[in-house]
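Asker: Take a look at this one; I'll ask things after.
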Amino acid sequence: MRIQQSALLLLLLAVTSQGDAESNWNDKIKVFTVATEPTDGYTRYIRSARVYDIEVTTLGLGEEWKGGDMQKPGGGFKLNLLREAIAPYKNEPETIILFTDSYDVIITTTLDEIFEKFKESGAKILFSAEKYCWPDKSLANDYPEVEGKASRFLNSGAFIGYAPQVFALLVDPIEDTADDQLYFTKIFLDETKRAKLGLKLDVQSRLFQNLHGAKNDVKLKVDLESNQGVLQNVDFMTTPSIIHGNGLSKVDLNAYGNYLARTFNGVCLLCQENLLDLEETNLPVISLALMVTQPVPFFDQFLEGIESLNYPKEKLHLLIYSNVAFHDDDIKSFVNKHAKEYATAKFALSTDELDERQGRQLALDKARLHQSDYIFFVDADAHIDDGEVLRELLRLNKQFVAPIFSKHKELWSNFWGALSEGGYYARSHDYVDIVKRELIGMFNVPHVTSIYLVKKTAFDAISFKHKEFDPDMAMCESLRNAGIFMYASNLRIFGHLVNADDFNTTVTRPDFYTLFSNEIDWTEKYIHPNYSLQLNESNKIQQPCPDVYWFQIVSDAFCDDLVAIMEAHNGWSDGSNNDNRLEGGYEAVPTRDIHMKQVGLERLYLKFLQMFVRPLQERAFTGYFHNPPRALMNFMVRYRPDEQPSLRPHHDSSTYTINIAMNRAGIDYQGGGCRFIRYNCSVTDTKKGWMLMHPGRLTHYHEGLLVTNGTRYIMISFIDP
């Protein structure tokens with residue numbers, strides 16, 4: 001029994017001693033990286049280390065980069081910095097050196113796990129491995145063979161090893177501009193040196209994952225509740241601890257990085273970090289650049305959104321660029337009205353003959369001239385619905401950040417989640433969830449357009465020139481190449497995109513024609529602001545006469561635009577019984593009118609009846625349901641003393657009729673109104689934008705009262721004839 005107890009005690013002591021030793025090893029891991037500038041990539045790397053309590057020593061910060069062009073072979077400068085930094089540990093066999101790049105690396109686990117994976121490899125020095133032999137492809141056949149889909153070739157972006165061996169690895173001199181990967185490759189391919197130093201490659205990506213050429217080898221697994229992600233190598237079912245976006249894989253790394261290193265924990269943690277505290281007495285100076293590069297509907301509402309910005313205008317330098325003659329007059333009127341409110345206010349119109357690239361460059365140059373802290377680009381298709389958008393973007397404290405805007409009921413938005421091989425749009429795995437706000441946060445994306453805020457530290461990186469790409473795509477490519485992250489936030493709904501497809505500026509009042517493509521904006525502009533209140537059962541419906549209901553339905557803009565459309569068309573009927581627009585060619589109760597079919601608005605008006613008239617009808621006439629409403633006759637009537645001043649008594653060929661007043665009684669005309677003969681009840685004080693709704697045939701025999709002066713317009717529909 002004592003022997004068993006003694007053996008058990010020895011075993012416990014051994015386990016404890018081993019655990020202490022491993023803990024000591026963990027304490028002696030020294031992590032190094034090289035970064036001469038605190039780029040967005042470096043900030044991300046340091047954050048990923050911090051969340052796993054990893055202390056990193058950064059070499060070269062604030063120094064001039066001497067390693068040559070980062071897009072070409074080079075990087076010996078890194079090794080010279082590292083050699084000097086680890087020299088104090090060269091005789092410490094228990095010290096472990098972990099080196100990684102920083103601008104394109106993310107750490108995803110603790111040092112404990114990193115140490116365990118290194119120990120399991122059996123190497124003295126373990127390098128990351130990749131799919132391509134670079135920079136000297138001729139050396140590929142000299143590498144040892146690997147099995148299956150393993151990565152065969154050394155990558156210098158990350159390695160780990162015992163300090164004496166790592167120092168010995170770096171003992172040979174290298175020029176600052178020589179290639180670090182080639183330096184390590186030649187040592188690895190020397191079998192004698194490889195054996196002496198205990199060099200191995202992490203060919204199955206147990207510790208390190210290089211992404212270039214490995215897109216199909218990895219899968220991002222995201223927990224549906226927390227939104228925390230891990231990157232798995234599906235070929236070997238490993239979960240690498242250090243992810244390196246080498247070569248052309250940086251866009252992929254950015255996409256994965258949105259979920260790695262605890263950026264989420266049910267909510268977006270990244271969105272809560274390093275926020276800017278806005279001091280009202282010292283707010284940043286902003287250049288507000290409005291870009292009008294195509295004809296867009298609801299331009300007046302776009303300008304209203306700009307005016308709604310909750311930011312001191314004396315801190316805003318306004319520039320409006322337009323290459324669209326259709327909008328020039330509105331721009332001039334806006335600037336003339338508001339110029340004195342802004343720090344400066346200028347415009348460049350279509351007559352200045354600047355193309356879009358020149359217009360955007362002009363805005364950026366003006367921002368430099370004004371020494372602005374930021375430039376806020378807003379294209380005319382981006383409608384701001386929340387005036388806090390600028391302040392909220394500033395608080396996120398990024399070099400480049402955009403609110404996510406999308407078209408109503410569409411997946412079309414102002415960002416791309418991924419790129420095709422040619423640099424164009426590709427749909428990312430999370431794009432739909434982000435646009436629908438089923439996933440809420442701030443995301444590093446490869447392309448943004450329409451509305452974005454840029455910090456002055458990124459101004460010099462921006463180029464709008466490109467042989468193939470439009471200015472927005474050129475800008476995004478230049479920012480990607482400079483390592484500046486483009487963040488897109490859907491933390492709040494700040495606005496939306498209007499749909500400018502098929503916007504026809506050749507028709508009168510073209511906004512009116514866009515109900516199907518821009519339902520939100522059309523409703524906001526053309527439906528009465530009190531409309532929805534009338535759908536509440538507690539809201540009492542006005543009845544000026546028995547079973548004649550009175551509703552606020554459309555805005556002044558609806559009335560004015562529709563009257564303008566009709567008058568521009570000018571195809572008023574002659575008021576006789578002969579009417580070739582009707583089947584049979586005969587009108588029993590003729591009026592001077594224009595049918596909606598004549599101005600291309602029949603389909604739109606039927607949709608208007610379904611969306612806005614039908615819900616009111618169902619409130620007024622309980623128990624009658626007919627969806628969609630059917631109306632063969634939708635027309636505007638014009639009454640004038642010298643044309644047709646009144647209308648004789650008649651029944652309408654409808655189940656119910658609507659009559660919308662299109663202008664102002666007592667101001668635009670005198671007299672007029674409608675008399676319901678059976679009830680001897682008249683409505684003469686009609687109100688612009690208000691609708692009378694009454695039964696058609698049988699009960700509501702009525703007449704149009706005499707207009708004595710001016711012109712009266714009404715919009716009539718005979719519904720469900």
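In case you wondered, yes, glycine gets a Cβ from its N, Cα and C as well.
From Swiss-Prot, here are the annotated features:
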MUTAGEN   G75 to D  Forms round eggs. Intracellular vkg accumulates at the basal surface of follicle cells, and vkg levels are reduced in the basal membrane
DOMAIN    627-721  domain 'Fe2OG dioxygenase'
BINDING   H650, D652, H702  Fe cation binding site
BINDING   R712  2-oxoglutarate binding site
Asker: Averaged over the domain 'Fe2OG dioxygenase' (627-721), what pLDDT does the predicted model reach?
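Answerer: Overall, the domain 'Fe2OG dioxygenase' (627-721) comes to a mean pLDDT of 96.
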Asker: When a 10 Å sphere is centred on the Cβ of H702 (Fe cation binding site), how many other Cβ atoms does it contain?
Answerer: 27
Asker: If you run the three-state DSSP split on D652 (Fe cation binding site), which class comes out?
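Answerer: In three-state terms, D652 (Fe cation binding site) counts as coil.
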Asker: Taking only the Cα atoms, work out how far D652 (Fe cation binding site) lies from the residue listed as '2-oxoglutarate binding site', in Å, as a whole number.
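Answerer: D652 (Fe cation binding site) and the residue listed as '2-oxoglutarate binding site' have their Cα atoms 20 Å apart.
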Asker: What is the interatomic distance between the Cα atoms of G75 (mutagenesis position) and H650 (Fe cation binding site), given in whole Å?
Answerer: 91
Asker: Would you pick out, from the binding-site residues H650, R712, the residue whose Cβ has the largest number of other Cβ atoms within 10 Å?
Answerer: R712
Asker: Near the Cβ of G75 (mutagenesis position), how many other Cβ atoms are there if near means within 10 Å?
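Answerer: Its Cβ shell of radius 10 Å holds 26 other Cβ atoms.
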Asker: Sorry to bug you, but what's the C-alpha spacing from H702 (Fe cation binding site) to R712 (2-oxoglutarate binding site), rounded to the closest Å?
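Answerer: If we compare the Cα positions of R712 (2-oxoglutarate binding site) and H702 (Fe cation binding site), the gap is 17 Å.
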Asker: Same chain, not part of H650, D652, H702: whose C-beta falls within 8 angstroms of the C-beta centre of the Fe cation site? Give them in sequence order.
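Answerer: Near the Fe cation site, beyond H650, D652, H702, sit V589, P649, H651, T657, G696, H700, Y701, E703.
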Asker: Enter the number of other CB atoms within 10 angstroms of the CB of D652 (Fe cation binding site).
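Answerer: Cβ-Cβ neighbours of D652 (Fe cation binding site) within 10 Å number 22.
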